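Student: The following block contains the structure, expressed as C-alpha cells.
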Amino acid sequence: MNGFTPDEMSRGGDAAAAVAAVVAAAAAAASAGNGTGAGTGAEVPGAGAVSAAGPPGAAGPGPGQLCCLREDGERCGRAAGNASFSKRIQKSISQKKVKIELDKSARHLYICDYHKNLIQSVRNRRKRKGSDDDGGDSPVQDIDTPEVDLYQLQVNTLRRYKRHFKLPTRPGLNKAQLVEIVGCHFRSIPVNEKDTLTYFIYSVKNDKNKSDLKVDSGVH
C-alpha cells in the first residue's frame, strides 16, 4: 500500500495520478502505523516517546527518539511527536525571531509537540499580519497549504518516484535527502484539483494501491 507504478501515474493524467498516489500512500503508511506511533505529517497533533535517534528509514518516531530541532544552539530534549520538520517550514519561519533549526546529527525529521505548536503559532501570526496589511485578503504565498508527510513513505517508493520523473540526484542518498528532493518536485507539479481528487477517491474505493502493489511486488 506504500507503492505505486509508473502505469498508475499515467492513467487519468500523469500529474493528477502521481499526486493522488503519493497522498494515498502517505495516508496509508500513517494509518498502518497508528498502533506504533506513526503519524500523518507536519500539521497533525500526536505524541511520541522519549530520547535519542532511531533508524533513518523508520516511519514515525521510534521508541526513545528526541525532537530533531536545536533551539538557541541547544538540542531539544523533548520527546519526538508525529509532526515532521522540513526546509519549507524552516523558510516560512525564517523571518521571525525564532532561533530553531534542524540538528544535523538527527537521523529523523520528527519534532516535539512544543515546537510544533510554536511553529504553528508563528505561521498563524504571519498569516494574520498579511491579512491586516492588505485589508483582509492574505497574500497567496501566506496561504498555509496542506502538507503531505513524504517521510511516511518507504525508501523504495521514494526511489520509484525519483526514477519515474527522472529527477537528477547523486548516488547514495539517505531517506531524509530523498524526501527533500522528492518533496520539492512534488510541490511543484501543476495539477487539476478536481481530477486529482476524483482519481484519489476512485483509487481508495477500488483498493487500487493494494492490488497494484501485489502485481508490482511480483515483478520485482
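Each residue, glycine too, has its Cβ placed from N, Cα and C.
If you look for the noted substitutions, you won't find them, since the model keeps the original residues.
Source: prediction; values computed, not measured.
In case it helps, Swiss-Prot gives these features for our protein:
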{"type": "MUTAGEN", "residues": "CYS67 to Ala", "note": "Abolishes zinc-binding"}
{"type": "MUTAGEN", "residues": "CYS68 to Ala", "note": "Retains zinc-binding"}
{"type": "MUTAGEN", "residues": "HIS108 to Ala", "note": "Retains zinc-binding"}
{"type": "MUTAGEN", "residues": "CYS112 to Ala", "note": "Abolishes zinc-binding"}
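Are these features on the surface or tucked inside, and what are their neighbours?
Tutor: Mapped onto three states, the DSSP output places CYS67 (mutagenesis position) in coil. Cβ neighbour count for CYS67 (mutagenesis position) (all protein chains, 10 Å cutoff from its Cβ): 28.
Under DSSP, CYS112 (mutagenesis position) is assigned to coil, being neither helix nor strand in the three-state scheme.
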Student: State the count of C-beta atoms found within 10 angstroms of the C-beta of HIS108 (mutagenesis position), not counting that atom itself.
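Tutor: Cβ-Cβ neighbours of HIS108 (mutagenesis position) within 10 Å number 24.
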